[in-house]
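K.L.:
Structure incoming, see below.
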Amino acid sequence: MITIVLLILAYLLGSIPSGLWIGQVFFQINLREHGSGNTGTTNTFRILGKKAGMATFVIDFFKGTLATLLPIIFHLQGVSPLIFGLLAVIGHTFPIFAGFKGGKAVATSAGVIFGFAPIFCLYLAIIFFGALYLGSMISLSSVTASIAAVIGVLLFPLFGFILSNYDSLFIAIILALASLIIIRHKDNIARIKNKTENLVPWGLNLTHQDPKK
């Protein structure tokens, strides 16, 4: 019974639409009607500012981490923490508190990985910010980090680097999360190909573009 309750709790944690609620409560703004229309960290930064964007990222990240740690906190045996983390990502992507229309799962997925394999998460953060510095595109950085996650989870155990051994469930979860993130960024990928993607004012390309509808 406790397992079912915690699994539901993991989904509900993921379902917290932090950007949407921050916009509505503190700014009287519906993020879905502004910028890209997304309720995640990037659009929150653009529309509501740095403080709101950072708050959104922190909440989205740590709701993934907390969900992953639930079975450890409650000394639950028999179910991998990754299953709880995956449910949080599903909740973030299809939140019951926001009409099942959620974000692109980047921050929450990172939080899940941090809760299970923090050094691997650090590796992905380096890849993410390296790609962001080179391309000035959050979407490109997210997709690049997703691909790097797949490469890392498959190759690192061969050399005992960062990951000491193969974990079939961790590999499956990484493949699932990477696929989800890439699919959720399909429109961004099209804009990258067309050279019309939104840029952030940081890195080698400091050009700023208005968010596209």
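Any Cβ shown, glycine's included, is placed from N, Cα and C.
Here the residue is the original one, but Swiss-Prot notes a mutagenesis experiment at this spot, Ser36 to Ala: Loss of acyltransferase activity. According to Swiss-Prot, the mutagenesis experiment Arg46 to Ala carries this note: Loss of acyltransferase activity. Per Swiss-Prot, mutagenesis Gly102 to Ala is noted as: Defect in substrate binding. Quoted from Swiss-Prot, the note on mutagenesis experiment Gly103 to Ala is: Defect in substrate binding. According to Swiss-Prot, the experimentally introduced change Lys104 to Ala is described as follows: Loss of acyltransferase activity. Annotation of the published mutagenesis His185 to Ala in Swiss-Prot: 0.6% of wild-type activity; the original residue is retained in the structure shown.
Each of the listed features needs to be described in terms of its position in the shown structure.
P.N.:
According to its DSSP assignment, Ser36 (mutagenesis position) is coil.
For Gly102 (mutagenesis position), other Cβ atoms within 10 Å of its Cβ number 28.
The 10 Å shell around the Cβ of Gly103 (mutagenesis position) contains 26 further Cβ atoms across the protein chains shown.
Using a 10 Å radius centred on the Cβ of Lys104 (mutagenesis position) and all shown protein chains, the other Cβ atoms total 26.
Secondary structure at His185 (mutagenesis position), taken from DSSP and collapsed to helix, strand or coil, is coil.
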K.L.:
What whole-number Å value do you get for the CA-CA distance of Ser36 (mutagenesis position) and Arg46 (mutagenesis position)?
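P.N.:
About 9 Å separates the two Cα atoms.
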K.L.:
Using DSSP and three states only, what is Arg46 (mutagenesis position)?
P.N.:
helix
K.L.:
If you draw a 10 Å sphere on the Cβ of His185 (mutagenesis position), how many other Cβ atoms land inside?
P.N.:
21
